[in-house]
Amino acid sequence: MSEDKESDVVGEEEESHVIKEDKELNDASNETLTENGDQLLQMIAELRLENDFLRSQFEGLKDEVAQGRSLQKAEQVEADSAQLKQLQEQVASLSREIDVEKQTRVAAEQALEHLREAYSEADAKSQEYSSKFSQVEQKLDQEIKERDEKYADLDAKFTRLHKRAKQRIQEIQKEKDDLDARFREVNETAERASSQHSSMQQELERTRQQANEALKAMDAERQQLRSANNKLRDTIEELRGSLQPKENKIETLQQSLLDKDQILEDLKKQLQAVEERKQIAVTELSAKHQKNLEGLEAQVVDALSERDKAAETISSLQVLLAEKESKIAEMEAAATGEAARLRAAAETLKGELAHLKSENEKEKETWEASCDALKSKLEIAESNYLQAEIEVAKMRSQLGSEMSMQTQILSTKDAELKGAREEINRLQSEFSSYKIRAHALLQKKDMELAAAKDSEQIKSLEEALKEAEKEVYLVSAERDRAQQDLQSALASLEKELEERAGALKDASEQIKSLEVKLDSTVARNQAEKQAWEEDLRVLEETWRRRCEALTAQNEASPAEGIEKELENAKLRNKRMKEEHESVRELADRLIEEKDREISRLVDEMTNLRKSMESKPVWNKSPSQVHHYGNNNTESQQQDVSNLSTSAAEHQILILARQQAQREEELAQTQRHILALQEEIEELERENRLHSQQEAVLKTELREMERKQKREGVDMTYLKNVILKLLETGEVEALLPVVGMLLQFSPEEIQKCQQAYHSSTTAATTTEATPSPASEGSGLSVFSRFSFS
């Protein structure tokens with residue numbers, strides 16, 4: 001700065017000397033010299049203004065560099081040190097040039113002393129020139145004032161730019177706060193997902209407990225049924241040992257058996273209804289399980305979409321940062337730290353999003369494992385239920401076999417009763433015949449007594465009477481014993497019948513209790529099934545809503561969002577390229593203008609030298625004066641050229657720095673564009689993977705739905721449809737029905753239709769002449785088969 005001031009003072013002194021020298025020159029030479037002097041003064045004033053402006057810019061850049069040094073890294077410090085070394089070298093070269101200029105100035109001062117002695121007569125003209133010079137000074141003062149006003153405007157603009165930069169930094173801080181808020185929201189969603197996961201685990205534990213309780217209840221019921229079966233077996237064995245019923249009680253028992261058979265048929269119907277309900281419940285459970293899987297996949301896709309949205313926000317923020325960095329290139333030194341911090345925050349957000357994605361995948365795997373465990377538990381419960389039903393069926397078959405055995409035993413007892421009755425009738429007939437014979441004997445003996453006259457005959461007859469009475473007494477005793485035996489047998493049979501009736505009552509009561517237990521178990525199973533259905537319905541509704549939202553997002557957002565991102569990235573790339581081209585063109589324009597100014601100044605210097613060298617020499621003293629004047633003008637021209645070259649070099653340095661900054665900014669923007677392109681490629685790959693996964697899941701869902709629908713198909717109706725298809729050959733009419741019943745996929749239906757059309761076309765081409773076989777082929781499909 002001091003050297004510039006000294007050069008300015010020396011320039012002013014030299015200008016005054018030049019004015020004094022020009023007083024004694026010719027009018028033409030005076031006019032040319034005054035014109036040249038005015039031009040030089042204007043050039044000097046312009047160069048001074050430019051020099052001051054460049055100094056102010058250089059000072060501002062120094063301040064910015066001083067502020068940015070605290071934020072720059074080691075590489076920037078090394079670069080600044082290299083630049084400082086270059087500047088020191090330039091300063092040394094400039095100091096050497098200044099020394100040379102001082103030497104020339106000393107020689108010029110010596111020449112000026114000679115000129116003062118020679119040009120003492122030019123005082124009048126010098127006064128005129130001094131008045132002109134005062135006017136010029138006034139003009140210079142005015143220009144200085146205008147320059148100060150311009151500087152004030154520039155300072156105001158700089159303050160406004162500084163305020164805008166501060167506002168932009170505040171906006172970036174707000175955007176960072178928004179990002180933090182979004183990150184908190186993502187964390188909250190993750191916490192909600194974890195809470196939902198814990199609630200689902202609790203529900204799974206509750207369902208496990210319920211399943212265990214149901215299994216325990218089924219085991220207890222199984223034990224009760226076994227104990228009841230054992231009791232029934234014992235009672236049946238007791239009944240087998242004591243069954244001799246009467247006919248009326250046998251009829252009542254047969255009627256009760258018929259009633260029991262009816263009850264058993266009702267129970268079979270109820271069991272069939274329970275089995276149908278069980279199948280419906282299993283289908284509903286599988287459907288709900290599938291919907292749960294779909295809901296879990298929807299949650300995973302929601303998390304991925306949130307991750308994609310966060311990535312989009314990060315990329316948009318990065319683009320905004322890049323644009324703002326390009327707009328405030330001069331303030332980038334102050335904002336690089338903040339941008340780096342934001343980029344680090346964005347990278348941390350990306351890492352956290354990847355972590356969230358991995359956690360979501362782990363949660364999905366855990367959900368799938370839990371669903372598989374639930375499936376296995378459901379299968380175990382179903383197998384236990386089937387085993388219980390099998391055991392109930394076995395018990396029913398055993399009861400039926402035991403009832404058949406009881407009926408056989410009753411029939412045998414009936415046969416024994418018939419034999420006993422026949423024996424009683426035989427004994428009664430024998431007793432009556434014995435009575436008749438005894439009465440005939442008595443009559444015969446009476447006749448013999450009446451006919452006998454002798455005592456011996458009477459005595460013999462009396463003895464015979466006594467023997468007959470004894471025999472009658474014995475027969476009556478035997479009859480009494482037989483009657484007592486019959487009465488005791490009848491009493492024992494009555495007792496056995498009463499015991500059997502009591503046992504049958506106990507058995508019927510046990511059967512009723514078993515029926516009540518069965519009804520209670522069925523009601524409990526139905527209540528549990530209803531509770532499960534309610535829970536599954538709620539889960540199905542939630543997962544269905546999520547699946548619908550996911551499908552809507554998958555159908556609407558991914559392709560459009562990626563295309564929009566690609567278009568935005570392309571537009572940003574074009575915009576940045578255009579800005580780079582405009583900046584490069586502006587820099588090239590400025591460099592060309594400065595080159596033109598430098599070439600113009602060099603041409604003017606050469607012209608001045610030529611004009612000064614071409615001046616005539618008048619006499620010795622004038623020759624000395626001329627020589628002295630030439631030296632003075634040459635020194636002045638050297639000073640002007642030095643000033644112009646130093647200003648031009650300084651401006652070139654500033655332009656070079658600006659160009660380097662712009663190139664660095666361009667490299668940063670190119671790197672940013674490459675990063676954005678890589679992110680776009682990653683997003684495209686992820687979108688392709690998501691679409692593939694979505695297609696696979698959709699196919700699996702459709703296949704599972706078709707399997708579930710196949711399970712509820714009426715096989716008799718399917719059999720009739722297939723028989724009608726084979727009999728009539730109406731493939732076009734009955735193929736959709738078969739496809740609906742068996743849940744064919746669209747590809748399978750197309751294959752069947754293509755095969756049918758190809759077979760029909762082949763038949764029409766091969767069978768040109770009609771034949772019975774061809775006539776039958778149009779009516780049924782059986783004609784295509786050969787039956788041996």
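Just so it is clear, glycine is given a Cβ too, placed from its N, Cα and C backbone atoms.
Here the original residues are kept at every noted site.
Listed in Swiss-Prot:
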- 708-755: domain 'GRIP' (DOMAIN)
- Tyr717 to Ala: Reduced interaction with ARF3/ARL1 and loss of Golgi targeting (MUTAGEN)
- Lys719 to Ala: Reduced interaction with ARF3/ARL1 and loss of Golgi targeting (MUTAGEN)
Near Tyr717 (mutagenesis position), which residues of its chain come within a Cβ-Cβ distance under 8 Å, counting only those 6 or more away in sequence?
Leu741
Counting only residues 6+ apart in the same chain, whose Cβ is under 8 Å from the Cβ of Lys719 (mutagenesis position)?
none
Helix-strand-coil residue split for the domain 'GRIP' (708-755), DSSP-based
40 helix, 0 strand, 8 coil
Taking every residue in the domain 'GRIP' (708-755), what is their average pLDDT?
83
